[in-house]
Amino acid sequence: MCFFALEEWAAANRDYENTPAPYWHVKSVPDGFTAISGILWSISYILMAKKAFKDRSYAMPLHCLCLNITWEAVYGFVYGPGLLNQVVFAQWMIVDVVLFYAILRSAPYAWKQSPLVAQHLAGIIVVGCVICLWLHLAIAATFIPSIGRQVVFMTAWPMQVLINFSSIAQLLSRGNTLGHSWGIWWTRMLGTIAAACCFFWRIHYWPERFGYAWTPYGKFLLLGSIGSDMVYAAVYVYVQRIEKQLDSLVNTKAQKAR
């Protein structure tokens, strides 16, 4: 088997483009949701980068960022599912590069408890990206011949669930909200809902083509992504409250010491 499935991918794209949709809006409305999602997620990434520079910490877990940027490279430039999607993926990739830079700048502060990681973070990121790129290319070459364009959904949405739960774990393990913000969450959450609406629309109006997104696995990915975003908000409130209590305690002790 070849490591690339370019011919099979081209055939899958032709099949999608040449298959008449049951309703005129089945392709255009989801494209609108995709564009909205792309803009919101880009804003979220930009806010993450700004917060990383400001707080000298970061919100996006490293393994998620490595998975994200390499996925965007694979489906933005190797297996493109259409111009609009490719533009969105390329846009995310550019912002991810800025986010990587912000993370590297914050490394001495974010990883001060582990100088070894701080000193070698650039190398860790490079190795992580190489492994993730290999993973995405291997998955594409293996599954495109059998499921075609479905591979985009089947690989993108698990990463969304992973990002949410990893961000929750990050908040709890750090015990603070440095690098995180409500603006990051709102734009990310609304972007995820817009992307989910894209598939809800397709599932309802074109189940013959997009029914795979409402299989038990598809339901887990779509509902799990939205649900875990809600859990993140609750955890953020909890950690923020603890932060305020600790700050208040420190201030009280400082006043007594005077």
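Using N, Cα and C of the backbone, Cβ positions are placed for all residues, glycine too.
Among the mutagenesis entries in Swiss-Prot is D31 to A, noted as: Does not affect cyclase activity. Taking the Cβ of D31 (mutagenesis position) as centre and 10 Å as the limit, one finds 15 other Cβ atoms among all the protein chains shown.
Quoted from Swiss-Prot, the note attached to the mutagenesis of D55 to A states: Does not affect cyclase activity. D55 (mutagenesis position) carries a helical DSSP state (H, G or I). Around D55 (mutagenesis position), taking its Cβ as the centre, 18 other Cβ atoms fall within 10 Å, counting all chains.
Around E72 (mutagenesis position), taking its Cβ as the centre, 22 other Cβ atoms fall within 10 Å, counting all chains. Here Swiss-Prot describes E72 to A as a published mutagenesis experiment; the accompanying note says: Completely abolishes cyclase activity.
What Swiss-Prot says about the mutagenesis result for D96 to A is this: Completely abolishes cyclase activity. Residue density at D96 (mutagenesis position): 22 other Cβ atoms are found within 10 A of its Cβ, drawing on all protein chains shown.
According to Swiss-Prot, the mutagenesis experiment D229 to A carries this note: Completely abolishes cyclase activity. For D229 (mutagenesis position), the same-chain residues 6+ apart in sequence whose C-beta sits under 8 angstroms from its C-beta are N164, W185, R188, M189, T192.
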Using the alpha carbons only, what distance in Å do you get between D55 (mutagenesis position) and D31 (mutagenesis position) once rounded? 36
